[in-house]
Amino acid sequence: MKLSSACAIALLAAQAAGASIKHRINGFTLTEHSDPAKRELLQKYVTWDDKSLFINGERIMIFSGEFHPFRLPVKELQLDIFQKVKALGFNCVSFYVDWALVEGKPGEYRADGIFDLEPFFDAASEAGIYLLARPGPYINAESSGGGFPGWLQRVNGTLRSSDKAYLDATDNYVSHVAATIAKYQITNGGPIILYQPENEYTSGCCGVEFPDPVYMQYVEDQARNAGVVIPLINNDASASGNNAPGTGKGAVDIYGHDSYPLGFDCANPTVWPSGDLPTNFRTLHLEQSPTTPYAIVEFQGGSYDPWGGPGFAACSELLNNEFERVFYKNDFSFQIAIMNLYMIFGGTNWGNLGYPNGYTSYDYGSAVTESRNITREKYSELKLLGNFAKVSPGYLTASPGNLTTSGYADTTDLTVTPLLGNSTGSFFVVRHSDYSSEESTSYKLRLPTSAGSVTIPQLGGTLTLNGRDSKIHVTDYNVSGTNIIYSTAEVFTWKKFADGKVLVLYGGAGEHHELAISTKSNVTVIEGSESGISSKQTSSSVVVGWDVSTTRRIIQVGDLKILLLDRNSAYNYWVPQLATDGTSPGFSTPEKVASSIIVKAGYLVRTAYLKGSGLYLTADFNATTSVEVIGVPSTAKNLFINGDKTSHTVDKNGIWSATVDYNAPDISLPSLKDLDWKYVDTLPEIQSSYDDSLWPAADLKQTKNTLRSLTTPTSLYSSDYGFHTGYLLYRGHFTATGNESTFAIDTQGGSAFGSSVWLNGTYLGSWTGLYANSDYNATYNLPQLQAGKTYVITVVIDNMGLEENWTVGEDLMKTPRGILNFLLAGRPSSAISWKLTGNLGGEDYEDKVRGPLNEGGLYAERQGFHQPEPPSQNWKSSSPLEGLSEAGIGFYSASFDLDLPKGWDVPLFLNIGNSTTPSPYRVQVYVNGYQYAKYISNIGPQTSFPVPEGILNYRGTNWLAVTLWALDSAGGKLESLELSYTTPVLTALGEVESVDQPKYKKRKGAY
């Protein structure tokens, strides 16, 4: 907001005195801070009181969804997600930055190409989405190491603490990433409005000071020193009050916390356990941070799923549209003002970036699927709530009351929480007292209104709350000067147009609803049947009752048109902001929100703008669709949909109507089994002629890992030697005495890892993996060895990613990968000298384009054969569907062409066949050099792997590379490998440019 000069002088005086002050403007209390940079920012751009944020002086609710750019590395598709978030009625996206991807080598920060954040920020601005930046340095995020690069395993200090070694290690990363964020702050015309230092800094143990104000202040100062001046917000993992304003050093500007109340039991998606619905968040907020707006920086939008889990379809069922209605509206009962859903779009754990407990997909059961589809009902349900919040500013200034089972509803089976407004309307959140109830409950309400206390319905009948449902009833709700005394039907949106006002209400199937309006005007049904609609005129109001119908009815009361919809019909409505200068909708300011039009258009409406006499809509279609536009400006004469002039009609109510035909294109995909597959053995290490002289020697007599002491003569921890990702290989040399009978080995790779062991060329056995096992002790019988002869033990270990570091003091991120211990029977451990390798170069990784985690330590990966156009001319012809006849690891490469039609968004999937009794094998699939599938046949669950356009060349040549690791003496093979697609979407997204896909080039020093 703009301050008067007198107010500004007072603030400057307070600044000079080094004091923070409070001032009141338009009835709201704002806090100004003594820090000059912060104070200057807050008085102009982002301020707050105890109710909400203000952006440029305008009160706003932040409704946000989490989206990680590193999990969708195609820039044009990032814009797609932003536009789908904007279409929900949301105004913000929260994002993490994964440190491990941009500083793979200490001191070398690389944020270019697919890791460049600036196109992500530009796309947010184009879509009109604010950003909450969360760069860590620790992020958790179900990412390898919680976002920590593997080399932190060597830091001589406690991670996430004020130990100097750790703080020094973070400086390079934070100084760079925070400077980039600072460049794109709202103060510089960018979209970033909030900055979160650290992440879920909530739990400590093991004698470490916690919470450590010195540490938290250091992280905050890192951001400030890099130029970050926007407010700092935190996300306590629970509502514990850590680092809340007023707690001293390390306090943030705005306190926030996380909540995942329904948990992560996707195996039982219909079970809502007793007591899981939060009821005390408002009370805790008033105790912990009463001067800041109530913020939940991560509220449950889905669930993770582990190796061997039920799959994300089950997670989306657990956290479905019913969950949203009950839990999100419950959050509204606490007057939440900053609400971020984790996740809104999950994406993909491509290239080994995930943590060990999760698989390639990070779909998360979120509203937008991993393949960017929005057909989950939870997306549409979320759109109803997002648009309601967008047009209900009175919600932010109402006063929340206590939940009650008496006083409002006539049954104790229902609980009502009031948010009472003075002149800005009141809101009543109604739910079942047993929140998990699947019963339908009939009820009447008695609500305080400007017309007195009213028992509703007045015209007879009862209201109904169906099972696992919740409603927000409004009273004295302002529709641009028209007072809605009450409405039991829920508000989707309302708008004031040049020729009148429009209010859109909806209800569930079979429900009866009623509203009352302060007016002396009569009720006229101007569209649809009058059947089921009743009304009554009083001296100062009109009351309307109706039964919800699947057929739209429109009633007119004075200059107000009211659309009466059922919920499923409301799902098809969109409220795009109407741009009049350019094509971008802009950010969600009150002026921009007021400019919106209402469009019924099915699958997706991205944008709307005026150009000359044309109204332009950009929209996506997955079926032939009738398009209707409500509130068309009088200057518009022609309709353009996706750039094409489209004939339209105008009905008596001024609604424009048109039809978009959907004619699905012919999609021709290659048969992957019939490609010209070439094969090379990618475990030459078990051949007698193999030379490992170029391998790093595992000869460190001490580890730099402070978590676990060595139990071997030299360190066999991979991160001691710079190997942090993908498959690890070890070769142990010894000279036999002839008395060795067994070899025991303890390997560690994280949940669901596997390992295999050979003696020279003889297969000894494998650990095929279980989700519950992060390490495994195995003992293998040896054949009779010849005294004096040299033998080599070859060990392959699947590094599933590094552990997260959630609890400060445990330092679990330092949990080593590799060999923990071994025993050659009858021999001292020193009898074996070891070498090891992972990805070629380790921290001096070869592929700077695809990043430090994408490739592992297999021979073919070290050579770069997984990249396009490997030197396969003289390789053997063989397919992964033929596979291997014995234990080992094969590498397969083939190319194919795609020629998919432009203007269509066609989700493509790699599908790996799986039987009920598969042989144990592990597969990696590289697409144009990017690892986009990691499959474990005996664990699962994922068999279908989305691969986005831009990674796949939709109109060009593509290269597939498959590594097949058979962990059984009988070998293994893929039962099938197919490319498939789901419903093509006629899209307005535009051209998608392929990411950089460097081809194979002989690597210097590759072994």
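Heads up, residue numbers simply count up from 1 along the chain you see.
Including glycine, each Cβ sits where the backbone N, Cα and C put it.
The secondary structure of Glu142 (substrate binding site), as reduced to three states from DSSP, is coil rather than helix or strand. The substrate binding site annotation in Swiss-Prot covers Tyr96, Asn140, Ala141, Glu142, Asn199, Tyr364 and rests on experimental evidence.
On its own chain, Glu200 (active site, proton donor) has Asn140, Asn235, Asp236, Ala237, Asp258, Trp806 as residues at least 6 apart in sequence with a Cβ closer than 8 Å to its own Cβ. According to Swiss-Prot, the active site, proton donor annotation covers Glu200.
With a cut-off of 8 Å between CB atoms and residues at least 6 apart in sequence, the same chain places Glu66, Asn235, Asp258, Ser259, Tyr260, Asn340, Tyr342 near Glu298 (mutagenesis position), listed in sequence order. According to Swiss-Prot, the mutagenesis experiment Glu298 to Gln carries this note: Loss of hydrolytic activity.
The active site, nucleophile annotation in Swiss-Prot covers Glu298.
Of all Cβ atoms in the shown protein chains, 22 besides its own fall within 10 Å of the Cβ of Tyr304 (mutagenesis position). Tyr304 to Phe appears in Swiss-Prot as a published mutagenesis result, with the remark: Over 33% increase of hydrolytic activity against lactose compared to wild-type. No effect on hydrolytic activity compared to wild-type; when associated with H-355 and G-357. 58% reduction in hydrolytic activity compared to wild-type; when associated with H-355, G-357 and F-806.
Of all Cβ atoms in the shown protein chains, 23 besides its own fall within 10 Å of the Cβ of Tyr355 (mutagenesis position). Mutagenesis annotation in Swiss-Prot: Tyr355 to His, described as No effect on hydrolytic activity compared to wild-type; when associated with F-304 and G-357. 58% reduction in hydrolytic activity compared to wild-type; when associated with F-304, G-357 and F-806; the structure shown retains the original residue.
The mutagenesis experiment Trp806 to Ser is recorded by Swiss-Prot, whose note states: 90% loss of hydrolytic activity against lactose compared to wild-type.
When Cβ atoms from all protein chains are considered, those within 10 Å of Trp806 (mutagenesis position) total 17, not counting its own. What Swiss-Prot notes for the published mutagenesis of Trp806 to Phe is this: 43% loss of hydrolytic activity against lactose compared to wild-type. 58% reduction in hydrolytic activity compared to wild-type; when associated with F-304, H-355 and G-357.
Using Cα positions, the member of the recorded positions Tyr96, Asn199, Tyr355, Tyr364 nearest to Tyr304 (mutagenesis position) is identified as Tyr364. A 10 Å cutoff on Cβ-Cβ distances gives Tyr96 (substrate binding site) a total of 23 other Cβ atoms nearby, all chains included.
In this view, the densest Cβ surroundings among the binding-site residues Asn140, Asn199 belong to Asn199, judged by other Cβ atoms lying within 10 Å. Across the residues annotated as binding substrate (Tyr96, Asn140, Ala141, Glu142, Asn199, Tyr364), the two Cα atoms farthest apart lie 19 Å from each other.
Counting every protein chain shown, 23 other Cβ atoms lie within 10 Å of the Cβ of Glu142 (substrate binding site). The DSSP secondary structure for Tyr355 (mutagenesis position) is coil. The two recorded residues Tyr355 (mutagenesis position) and Tyr96 (substrate binding site) have their Cα atoms spaced 15 Å from each other. The binding-site residues examined here are Ala141, Tyr364; by Cβ neighbour count within 10 Å, the least packed of them is Ala141.
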